[in-house]
Amino acid sequence: MLPSAQAPSLLNPTDDFAALGNIAWLWMNSPMHRDWPVHLLARNTLAPIQLGQYILLRCNDVPVAYCSWALMDADTELSYVMAPSSLGGNAWNCGDRLWIIDWIAPFSRDDNRALRRALAERHPDSVGRSLRVRRGGDTARVKEYRGRALDAAAARAQLDRYHAELIAGLRASNGGYAPRGRGTA
């Protein structure tokens, strides 16, 4: 129990600890996450829990799916893409560029679809991106998403602008970076 002399917090420790436990349980059931070190669990979950930047879905009081996101500025986005482990502290909420950091739905495609719907409802007017790494792989690719209320053409224009800025930043910081897939910016 916390001492009564401690200043009150806007966070509810009981709810935060419960969320962390539910998320840890999902990590243990995820083929991709289960062998990751505990420090990655802390690094990737504590900030979004404290900031409320996550969705946790439950079915019959059992956690079935989880995602978290960061809202980055262009510089933080560049650092994150170059070194995903660089995400820390204020980087989780320093801009308006939505990046999905974790996506765990280990039990069914229905849970995955429900999580996608919940995220689209939570961010109806946003485009988002994520770094997607296949299990056992070491190369990430950028996946793109758009909210339900966002016009497809407006979303494409915004994503193309973000993509061009990211490619320019990567080239400037990494010399001969050459993107694969979508061509050059």
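Cβ atoms here come from the backbone N, Cα and C positions, even for glycine.
Within 10 Å of the C-beta of S30 (mutagenesis position) there are 19 other C-beta atoms, taking all protein chains into account. According to Swiss-Prot, the experimentally introduced change S30 to R or W is described as follows: Abolished protein-lysine palmitoyltransferase activity and ability to activate CyaA.
Under 8 Å, Cβ to Cβ, and six or more positions away along its own chain, H33 (mutagenesis position) finds L26, W27, D102, I104. Swiss-Prot gives this note for the published mutagenesis H33 to S or D: Abolished protein-lysine palmitoyltransferase activity and ability to activate CyaA.
Residues or ranges marked as active site by Swiss-Prot: H33 (among others).
The Cβ neighbour count for S68 (mutagenesis position), using a 10 Å radius over every protein chain in view, is 22. In Swiss-Prot, a mutagenesis experiment is listed as S68 to T, annotated with the note Does not affect ability to activate CyaA.
DSSP assigns D102 (active site) to a strand in the three-state reduction. Summarising the annotation, Swiss-Prot assigns active site to D102 (among others) and lists similarity to another entry as the type of evidence.
According to Swiss-Prot, the mutagenesis experiment A140 to G carries the annotation: Reduced ability to activate CyaA; impaired ability to palmitoylate CyaA at two sites; almost only acetylate CyaA at 'Lys-983'. Within 10 Å of the Cβ of A140 (mutagenesis position) there are 13 other Cβ atoms, across all protein chains.
Look at R141 (mutagenesis position): DSSP puts it in a strand. Neighbour count (other Cβ atoms within 10 Å of the Cβ, all protein chains): 12 for R141 (mutagenesis position). Among the mutagenesis results in Swiss-Prot, R141 to L or K has the note: Does not affect ability to activate CyaA. The residue drawn here is the original one.
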